[in-house]
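To start, the structure itself, in structure tokens.
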Amino acid sequence: MSQLGSRGRLWLQSPTGGPPPIFLPSDGQALVLGRGPLTQVTDRKCSRNQVELIADPESRTVAVKQLGVNPSTVGVHELKPGLSGSLSLGDVLYLVNGLYPLTLRWEELSTSGSQPDAPPDTPGDPEEGEDTEPQKKRVRKSSLGWESLKKLLVFTASGVKPQGKVAAFDLDGTLITTRSGKVFPTSPSDWRILYPEIPKKLQELAAEGYKLVIFTNQMGIGRGKLPAEVFKGKVEAVLEKLGVPFQVLVATHAGLNRKPVSGMWDHLQEQANEGIPISVEDSVFVGDAAGRLANWAPGRKKKDFSCADRLFALNVGLPFATPEEFFLKWPAARFELPAFDPRTISSAGPLYLPESSSLLSPNPEVVVAVGFPGAGKSTFIQEHLVSAGYVHVNRDTLGSWQRCVSSCQAALRQGKRVVIDNTNPDVPSRARYIQCAKDAGVPCRCFNFCATIEQARHNNRFREMTDPSHAPVSDMVMFSYRKQFEPPTLAEGFLEILEIPFRLQEHLDPALQRLYRQFSEG
């Protein structure tokens, strides 16, 4: 067994459902990883000796040297045979061709100094103790006052108790509004209780055994526009005015915690209710971002600015009401959900259309991909074409369309099949590759990825939440593509056009599938 460092050891973490942790030698010995049982990688593009790793526990870094032919990636840097890179804690090593991620982690020694704590999802040795019964999940007691967690603030007032049912509320526009009458508060004290009926209703809920919770998005804190301490003071003043104990969860950044994504609810259920299960059916969420249409009630001419609160309730499965419906007993107003519903997406359905065509050609050809950033092009191409021997040409990797053309021409001269993995929105961007095919005397086909802009934006948000190494794609880029887009036609010179519907990957981890099917933008 390798000697442990003075404080712990470095290890590599696979995605959920992947192989077990890979511990790195702490004595300077090299560890070679590649295709094999340790990584559970069977892709023949990955060499059995793909990378050499040398861990340095003192600096908590790992030197990575590529041994295999196909590229490994360290963080955002793609390696070549014989070249090296360095991993720091939290960095991701992609074993080959941007696939099979392994994240560098550090494991502290236990306080006893005899055995380090097991990493997440790693079972302990049953022989280490006499009692081999499964250990009970640790119950975390809620701390009174404020806690600053990663991209999340949590406040627990005195008197808050764990309960099996929750009455949860948005803050601005639901429990309070501006005293000035303006849309946004002009100062920390520019607020008042939205309706006089609210305090009494909250007292009734508390008496009925509900835990009272506030879920609020406050992106201004993460952007540095709203000082956290100022907002904390405002929350405490509001709670004092309401007169009942609340637990408050504040999302300060985009991502998993920001409504409508369910991260704040997940934290409440898993970390902030002292192990008491919460009945979703017996709970409720109240919010004003409900997707209501213009003129949704007499005197209410403006449509809702967002649907995030209603979508948050949908994601969690909570009964939902607006403040007017809940506190004033107004009838339900008409509303509209987003055009794209991620709950409808699955791994079923045709891989491509028409199904009578062949996805792959046995002979040299050029395949030109067309589709929004986030339409699923690269994943599909890597999984189905590159794995079958097609040469992958990508502008993000090569840097310019001129280099893409040169790479395409070089591959065709070698009798290779080529796939152009760019967005290619218009006729001129596609024509250069059609010309490459004509010059080489080979056919050119188009793979048109059918994801709409709404779905592509959803896909990009999903990638940002699940892959820290993925560069965000701005809305400006997305709308620019939509403006440039010209549907591909056979008249351009394509032999065939295949339509590629977006499908979830069949091997996607169930937890990631659940996350993908959540609404992620209001």
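Cβ atoms here come from the backbone N, Cα and C positions, even for glycine.
Heads up, this one's the original sequence, none of the swaps are in it.
The feature domain 'FHA' is assigned by Swiss-Prot to 6-110. Counted with DSSP, the domain 'FHA' (6-110) comes out as 0 helix, 50 strand, 55 coil.
Quoted from Swiss-Prot, the note on mutagenesis experiment Arg44 to Ala is: Abrogates phosphopeptide recognition. Counting only same-chain residues at least 6 apart in sequence, those with a Cβ under 8 Å from the Cβ of Arg44 (mutagenesis position) are Arg35.
Experimental mutagenesis at this site is recorded by Swiss-Prot as Lys45 to Asn, annotated: No effect on phosphopeptide recognition. Taking a C-beta cut-off of under 8 Å and a sequence gap of six or more, Lys45 (mutagenesis position) has these contacts in its own chain: Asn70, Val96, Asn97, Val386, Ser387.
Other Cβ atoms within 10 Å of the Cβ of Arg48 (mutagenesis position) number 13 in total over all chains. Experimental mutagenesis is annotated in Swiss-Prot for Arg48 to Ala, with the remark: Abrogates phosphopeptide recognition.
In sequence order, Phe449, Cys450, Ala451, Gln455, Ala456, Asn459, Phe502 constitute the residues six or more apart from Ala375 (ATP binding site) in its chain with CB-CB distances below 8 Å. Sequence annotations record features per position, and here Swiss-Prot assigns ATP binding site to Gly371, Phe372, Pro373, Gly374, Ala375, Gly376, Lys377, Ser378.
Considering other CB atoms within 10 Å as the measure, the emptiest surroundings among the binding-site residues Gly371, Pro373 are those of Pro373. Less than 8 angstroms from the CB of Phe372 (ATP binding site) sit Thr423, Phe449, Ala451, Thr452, Ile453, Ala456, Met478, Tyr481, Arg482, each of them six or more residues away in the same chain.
In the predicted model, residues of the domain 'FHA' (6-110) average a pLDDT of 87.
Reduced to three states, the DSSP call for Lys377 (ATP binding site) is helix. With the fewest other C-beta atoms within 10 Å around its C-beta, Ser378 stands out among the binding-site residues Gly374, Gly376, Lys377, Ser378.
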